[in-house]
Amino acid sequence: MAGAAAAVAAGAAAGAAAAAGSVSAPGRASAPPPPPPVYCVCRQPYDVNRFMIECDVCKDWFHGSCVGVEEHHAVDIDLYHCPDCAALHGSSLMKKRRNWHRHDYTEVDDGSKPVQAGTRAFVKELRSRVFPSADEIIVKMHGSQLTQRYLEKHGFDVPIMVPKLDDLGLRLPSPAFSVMDVERYVGGDKVIDVIDVARQADSKMTLHNYVKYFMNPDRPKVLNVISLEFSDTKMSELVEVPDIARKLSWVENYWPDDSVFPKPFVQKYCLMGVQDSYTDFHIDFGGTSVWYHVLWGEKIFYLIKPTNENLALYESWSSSVTQSEVFFGDKVDKCYKCVVKQGHTLFVPTGWIHAVLTSQDCMAFGGNFLHNLNIGMQLRCYEMEKRLKTPDLFKFPFFEAICWFVAKSLLETLKELKEDGFQPQSYLVQGVKALHTALKLWMKKELVSEHAFEIPDNVRPGHLIKELSKVIRAIEEENGKPVKSQGIPSVCPVSRPSNEASPPYHSRRKMRKLRDHNVRTPSNLDILELHTREVLKRLEMCPWEEDLLSSKLNGKFNKHLQPSSTVPEWRAKDNDLRLLLTNGRIIKDERQLFADRSLYTADSENEEDKKPTQNANMKTEQSSGREEAESQGSPKPLNRIFTSVRSELRSRPSEYSDGSDSEDSGPDCTALKINFATEDSESSGDEKKHEITSHFKEESDIVRNLLQKSQKPSRQEIPVKRECPTSTSTEEEAIQGMLSMAGLHYSSCLQRQIQSTDCSGEKNSLQDPSSCHGSNPEFRQLYRCNKPVEFGYHAKTEDQDLMTSSWNKQFDRTSRFNAQDLSRSQKHIKKESSSEINQKAQSRHCVDSNSSSIQNGKYTLNPSLVSCQISNGSLSPERPIGETSFSMPLHPTKRPASNPPPISNQATKGKRPKKGMATAKQRLGKILKLNRNGHARFFV
């Protein structure tokens with residue numbers, strides 16, 4: 001003591017002298033900072049990671065490892081004397097035990113205080129109590145039966161017991177594996193957390209000291225090890241977690257390798273407990289599910305179901321100051337007892353409240369995992385932990401960060417399921433909703449500062465939350481509609497065992513990723529340049545590859561006769577809206593994708609994917625028996641096209657009806673109808689196969705009339721500046737144009753067919769294309785509309801002439817719209833006089849302006865006008881989307897823009913161009929950008 005006092009005095013004097021020197025010489029450089037104070041006999045500075053104890057005599061601090069005092073022993077010391085002081089004042093004084101039922105055993109046992117959990121009296125009483133058997137709720141099964149498919153179908157809501165290791169995928173050391181082997185693989189210097197059961201308090205100890213305690217038959221107290229995670233040790237090689245835990249685990253499936261956050265290691269725990277070790281009721285951190293396997297010994301689980309009432313009671317009990325004095329099993333309706341013997345494996349689901357008693361010395365292995373089956377319960381448990389102010393040591397590491405990773409991945413999963421036409425399972429939808437709610441809560445202004453730390457750098461929180469909202473809303477809207485069954489696919493992107501068939505969804509997803517990887521655009525391109533390159537690429541395509549996807553219909557026409565080899569690569573980049581071509585109508589169906597065996601590419605390697613799904617994806621309508629017979633009687637698509645072309649040129653309409661469109665496509669949809677009056681005509685034997693109701697007329701005048709009428713541009717087709725003069729090859733061009741719209745290109749065959757066609761006749765007659773092309777479903781279906789309001793009339797002679805000429809012009813113009821005719825039209829220019837053009841434009845404007853009226857927000861046609869209204873070769877943005885146009889969707893090289901550029905002819909000479917359409921750059925911008933009026937939103 002004298003030496004210590006002298007040292008203190010000397011230190012004080014030195015400090016005073018240094019202070020005086022600094023005051024007397026202010027101009028000098030400041031002295032270096034004093035060294036940190038040192039403690040203990042080792043004279044080392046303070047280390048927060050090492051246990052230290054204070055001497056009650058000299059008031060100096062000593063490392064427990066330097067003076068031979070364990071942390072769990074320190075609580076039993078009443079007065080501590082360091083080695084120097086012990087020589088003068090004697091050894092340390094220990095506390096005296098006065099009870100066996102309280103955590104503080106120094107309290108006087110007057111019988112007034114209740115028993116606390118973990119004490120010797122508590123364990124003795126617990127062993128003597130009777131509980132309902134867990135056999136009432138537990139599910140026992142073989143390892144091969146416990147699959148992800150089973151849990152997704154039946155849920156993971158009750159504990160599962162697997163008596164044997166067979167087919168479970170769990171690999172463990174032999175039952176002869178001891179605590180000394182653990183020390184050898186993990187290392188004796190590793191500091192571990194140890195539970196002092198009698199006090200229900202945590203302390204730290206080296207693994208070597210714990211093994212020494214465990215092997216000692218005379219144990220002064222009960223110590224339990226429940227949190228030795230060994231994933232980063234050599235012992236990890238001896239243990240493989242069950243297959244089901246690995247397949248379901250969020251960490252295994254969603255945690256990115258390049259994350260700035262350290263990967264949570266919670267899958268491999270070694271539990272070593274001596275007899276009478278007890279862990280009070282708890283929910284595993286983050287609401288994780290847990291698996292336990294008893295290598296040797298025995299454990300008893302007390303299980304409580306996580307009902308809303310029980311969870312509320314648990315939170316109240318956990319926050320109570322008398323928690324240790326109340327056995328939680330007495331507060332609930334039922335507490336089940338489950339004995340896990342050597343070799344048994346127990347799976348405890350999310351949120352189950354459980355306590356564990358070690359009935360005999362035991363070594364067990366276990367692990368925790370988050371998964372998609374109970375996302376809502378996991379989030380509820382996490383929020384409960386925050387309200388209870390649970391220490392970070394007992395929380396799931398980076399729980400919020402992994403929630404962001406999972407939300408981002410599940411958003412992609414739901415979008416792919418929707419794209420593939422599958423309905424996500426209810427547990428996944430409910431989980432995404434709960435996750436979306438939690439993410440929104442964390443991003444509130446008053447709370448974002450608390451949660452910003454765990455937001456990953458590669459996640460845009462606001463955008464992700466908005467996208468989740470859209471997907472959830474879309475799923476809710478689709479819930480009432482019939483959809484394809486998804487089966488039970490895996491929602492985690494993991495590989496299945498070889499003996500378990502992979503569902504169609506996995507094959508599509510895998511092939512999609514491979515395809516996307518091959519065609520990935522360099523990241524240094526901006527959006528405008530990307531779309532500009534795509535458009536320029538399309539402009540160089542062959543004329544017969546019609547750009548059906550880019551039309552203003554904002555829909556997708558799936559060609560029945562187009563082989564998969566002719567589908568351009570960019571067709572996969574379409575929007576989600578589909579217009580399905582059925583047997584008789586164009587029907588908008590937003591529920592499912594159209595699938596056809598001929599349209600499958602590399603994405604459909606699975607045999608299950610190649611099954612036709614038209615019945616599940618489309619609304620079908622019965623056609624007349626005559627049309628079915630005609631369709632069945634045509635063995636080849638080419639013959640059907642030839643016959644439909646001949647029939648198109650040989651009939652005359654006498655009655656016409658049209659209707660306005662509705663957004664919904666119902667079963668009562670009716671079509672545009674044209675009834676035909678019968679007249680005598682000549683027909684060859686080959687034409688009798690497709691004869692409908694009217695007799696045929698001679699077609700030479702029809703062709704000439706079509707060509708003459710086509711030279712006069714309709715008001716709605718002004719973007720075509722110049723036209724080709726009539727030539728001897730125009731017949732071939734007209735029919736070849738119609739075939740190019742159908743996806744076929746048989747030029748030589750067409751020439752032979754045209755030569756064999758009878759061309760003698762005098763009168764013009766026109767048959768409805770939707771009827772005469774019964775064998776060509778795609779061409780016929782373009783003349784149908786959804787839910788029309790039907791009206792009809794008997795046409796007069798002048799009305800018939802107007803209808804025939806108007807439709808002939810549109811039909812001939814559409815049929816001639818291919819790249820070859822466009823190039824010819826640029827070479828052979830035919831100009832009309834300005835007076836004639838002005839007169840025609842004014843007369844057509846008067847007729848068209850009086851032909852339609854808006855009633856109840858829908859378009860209806862005046863009976864005096866027979867031609868359908870079209871705008872620039874596409875649907876007008878101001879009209880309903882589903883309204884039918886008598887113009888096929890055109891290739892980008894031939895389609896006019898939504899706002900056409902000014903026409904540089906005499907009719908428009910002197911007029912200012914439209915705003916935003918004066919230059920080619922502005923017009924290209926109109927093509928690349930979204931339509932601003934809200935209708936037909938899509939990218940080219």
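Each Cβ is built from the backbone N, Cα and C atoms, and glycine gets one as well.
Copied over from Swiss-Prot, here are the features:
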type: DOMAIN; residues: 230-386; note: domain 'JmjC'
type: BINDING; residues: Thr279, Lys299; note: substrate binding site
type: MUTAGEN; residues: His282 to Ala; note: Abolishes enzymatic activity
type: BINDING; residues: His282, Asp284, His354; note: Fe cation binding site
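Distance noted between the C-alpha atoms of His282 (mutagenesis position) and Lys299 (substrate binding site) is 16 Å. Apart from His282, Asp284, His354, the Fe cation site neighbourhood in this chain, defined by C-beta within 8 angstroms of the site C-beta centre, holds Thr279, Phe281, Ile283, Val290, Val348, Trp352, Ile353, Ala355. Within the model, the domain 'JmjC' (230-386) shows a mean pLDDT value of 95, rounded to a whole number.
Packing around His282 (mutagenesis position) is summarised by its Cβ count: 15 other Cβ atoms lie within 10 angstroms of its Cβ, all protein chains included. Taking the binding-site residues Lys299, His354 in turn, the residue surrounded by the fewest other Cβ atoms inside 10 Å of its Cβ turns out to be His354. Spatially close to Thr279 (substrate binding site) yet at least six residues away along the chain are Ile195, Asn224, Ile226, Ala355, Val356, judged by Cβ distances under 8 angstroms. A straight line from the CA of Asp284 (Fe cation binding site) to the CA of Lys299 (substrate binding site) spans 17 Å.
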